[in-house]
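Input: a single structure, listed below in structure tokens.
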Amino acid sequence: MPTLQSLAVPFGCVQGYAPGGIPAYSNKHESYFSGERSIDGNLFCGFKYQCVEFARRWLFERKSLVLPDVDWAVHIFNLKEVSDARTGKPVRCVAIRNGTAAKPVVDSLLIYPSDDYSPVGHVAAITEVGDKWVRIADQNHRFHKWDANYAAELPLIHEKGVWTILDPLEDEVLKPLGWVTFPDTPDRNPNEPLVLHESLHFKRGELPTLRRLTFTPTSREKDWLDLTNEAEAYFADVCGIDVKNPKLEKASYYQMNRELYLDCAKYGNQLHQMFLEATKFVLGSDELLRLFCIPEEYWPRLRHSWETQPHAITGRFDFAFDEDTQQFKCFEYNADSASTLLECGVIQQKWARSVGLDDGTTYSSGSLVSSRLQLAWEMAEVTGRVHFLIDNDDEEHYTALYVMQHASAAGLETKLCVLFDEFHFDENGVVVDSDGVAVTTVWKTWMWETAIADHQKARVQRGNDWRPTPKDEVRLCDILLGPNWDLRVFEPMWKIIPSNKAILPIIYNKHPDHPALLRASYELTVELQRTGYVRKPIVGRVGRNVTVTEASGDIAAKSDGDFSDRDMVYQELFRLPERDGYYAILGGWVIGDVYCGTGVREDKTIITGLESPFSALRVYQGAQRRPLTHEDLDKAEAAAVGGGLKT
């Protein structure tokens with residue numbers, strides 16, 4: 001049976017047309033945020049393809065009205081006026097509560113409340129009203145192809161003189177707050193041209209910024225980590241954090257503004273799709289695949305992985321941003337990595353709160369990571385036990401505990417396995433754990449290249465005729481590269497391709513004008529010599545075996561490591577700006593299929609590595625956003641009645 005996810009219209013494709021021929025576009029799923037502005041002529045509609053984007057386009061085309069900027073969709077219910085698109089003058093609008101004597105009105109906006117899952121609420125257009133139903137058109141709520149000129153027909157209940165709209169959505173029934181009407185404004189004549197007054201034209205706001213800020217906290221929470229949480233407790237033990245220490249010392253953190261946050265999301269989502277497209281391109285060509293130096297015997301299994309295991313959990317881009325030049329660049333995609341995930345999703349927010357930075361004007365750049373991590377597991381279509389395979393490494397340990405926590409929250413059974421003593425072969429040669437449970441799904445921190453090397457080494461040591469018996473020790477390759485090609489692995493084997501830097505010249509050649517890409521080549525070209533270049537191994541980690549050469553030919557930096565025997569690629573030099581003596585790399589997280597968080601690693605050298613410290617990153621938002629619920633409206637109405645009685 002096809003799932004709702006499999007039936008979803010792809011991002012950016014038309015789901016249907018509302019009355020008047022107004023298109024509604026798919027946002028893919030409700031947790032996806034593209035970071036891309038939608039501008040229709042000179043009208044800023046919103047972000048592709050959120051619910052407000054459709055509502056603003058619909059109101060403009062249907063009534064020649066312009067919805068003002070709102071923080072969240074739910075805040076439309078608080079509006080008292082909108083703008084006449086032709087004159088720019090204010091036009092009255094009226095909010096009517098759901099569940100009152102007023103019957104819903106055609107061509108009004110239906111507003112949904114904040115809830116725990118979606119504090120921003122939702123907005124839809126009411127396109128038709130019957131006695132027992134209303135029909136709505138919207139985006140980012142349902143994702144199917146429309147059968148008619150509306151997205152859904154919702155029940156309208158009329159009891160004891162009260163009209164109530166309900167929205168049965170999958171396994172829950174939502175009750176909208178109410179609807180916003182435009183009583184003084186008839187529908188626009190479709191034969192008349194759309195006109196937008198100059199005062200309503202979109203104007204680009206502030207430029208993107210990234211600052212390193214230093215301050216001395218005025219207070220400090222004593223117990224800022226939760227030592228009852230396994231991941232946080234392990235992190236505290238490893239990093240030597242004294243959570244009882246109230247000492248106030250000078251501290252530093254990074255702060256980006258909303259424009260840079262939007263650039264991270266926009267470029268992160270775009271680049272993720274580019275890397276996926278390039279991966280498909282590479283896997284379809286033996287000539288290109290050979291550039292990745294993967295032994296040919298593994299190619300069929302690699303292609304099988306791509307064809308049968310589309311789901312992924314995490315990947316991290318390395319980004320850089322120069323505020324002076326306003327350039328934003330991607331260095332590479334660590335598509336098979338979860339390193340610094342706990343720091344981004346939990347630690348930086350709890351540290352910020354402990355030193356008083358969480359004052360409502362900023363929020364953590366990793367605030368969505370935990371919820372999206374759980375969602376990624378829910379969407380991965382996994383059943384049974386998930387074995388978490390890690391090396392005997394502290395960072396891998398607390399990272400695995402964090403990811404396990406959210407896999408468990410998604411309803412999965414999990415088991416942490418350090419090295420391979422946990423496993424043995426049963427009588428049939430199947431790898432099972434100490435409970436006798438066969439390994440069918442794995443999350444791992446091991447590099448796929450390590451598994452391939454182990455597989456080749458094992459063949460030499462065991463011989464070609466070896467068959468597993470219960471007395472044999474289980475190795476990494478027996479799990480990841482055993483006879484079961486349908487073993488679910490996160491990250492899947494095909495992630496070798498986007499993680500390999502041999503993909504960088506392919507990406508650049510396919511998208512040479514993309515503003516976030518750097519020129520890359522398999523050979524040192526005259527152009528790269530002119531700009532300066534970075535030489536790095538196609539397979540490597542944490543900045544090892546990297547050489548940075550200036551345009552003058554001088555070597556600016558060089559790192560050692562274990563990857564010097566690998567093939568190399570050459571990438572255009574992008575000079576990291578110095579901030580207070582430090583150089584910062586932005587780690588941009590794609591979780592599931594959506595960009596959702598950013599972290600910072602900084603160093604006093606221009607090559608960041610394993611020992612480069614993680615620093616907190618805050619996003620400046622200005623005034624704090626507040627949810628709006630039925631309870632909030634009830635309290636406001638009660639207060640208004642009470643105030644009236646007192647007078």
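For all residues, glycine too, the Cβ spot is worked out from N, Cα and C.
Here the original residues are kept at every noted site.
What Swiss-Prot records for this protein:
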- Pro2 to Thr: In strain: Silvio X10/7 (VARIANT)
- 26-166: domain 'Peptidase C51' (DOMAIN)
- Asp71 to Glu: In allele TRS-2 (VARIANT)
- Lys89 to Gln: In allele TRS-2 and strain Silvio X10/7 (VARIANT)
- Asp184 to Glu: In allele TRS-2 and strain Silvio X10/7 (VARIANT)
- Leu207 to Val: In allele TRS-2 and strain Silvio X10/7 (VARIANT)
- Asp237 to Gly: In strain: Silvio X10/7 (VARIANT)
- Arg316, Phe317, Asp318, Lys501, Lys536, Gly543, Gln571, Ile606, Ile607, Thr608: ATP binding site (BINDING)
- Asp318, Glu332: Mg(2+) 1 binding site (BINDING)
- Glu332, Asn334: Mg(2+) 2 binding site (BINDING)
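Feature map: Swiss-Prot annotations on the structure.
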residue	record	Cβ neighbours (10 Å)
Asp71	variant position	13
Lys89	variant position	10
Asp237	variant position	13
Arg316	ATP binding site	26
Asp318	ATP binding site	17
Glu332	Mg(2+) 1 binding site	23
Asn334	Mg(2+) 2 binding site	21
Lys536	ATP binding site	26
Gln571	ATP binding site	25
Ile607	ATP binding site	21
Problem - Euclidean distance between Cα atoms of Ile607 (ATP binding site) and Asp184 (variant position), Å - result: 62
Exercise for the section: Using Leu207 (variant position) as the reference point, find which of the binding-site residues Arg316, Asp318, Ile607 has the shortest Cα-to-Cα distance to it. Expected result: Asp318
Fill in the blank from the handout: Across the domain 'Peptidase C51' (26-166), DSSP yields 19 helix, 53 strand, 69 coil
Handout entry: Top Cα neighbour of Lys89 (variant position) in the set of binding-site residues Arg316, Lys536, Gln571
Key = Arg316
Fill in the blank from the handout: The number of other Cβ atoms within 10 Å of the Cβ of Asp184 (variant position), counted over all protein chains shown, is 10
Completion exercise
If we take the Cα of Arg316 (ATP binding site) and draw a 10 Å sphere, the recorded positions of Asp71, Glu332, Asn334 inside it are Glu332, Asn334
Practice task
Could you tally the C-beta atoms, other than its own, that fall within 10 angstroms of the C-beta of Leu207 (variant position)?
Solution key: 10
Practice task
Filter the recorded positions Asp71, Asp237, Lys536, Ile607 down to those whose C-alpha lies within 10 angstroms of the C-alpha of Glu332 (Mg(2+) 1 binding site); answer none if the list is empty.
Solution key: none
Practice task
Determine, from DSSP, whether Gln571 (ATP binding site) sits in helix, strand or coil.
Solution key: strand
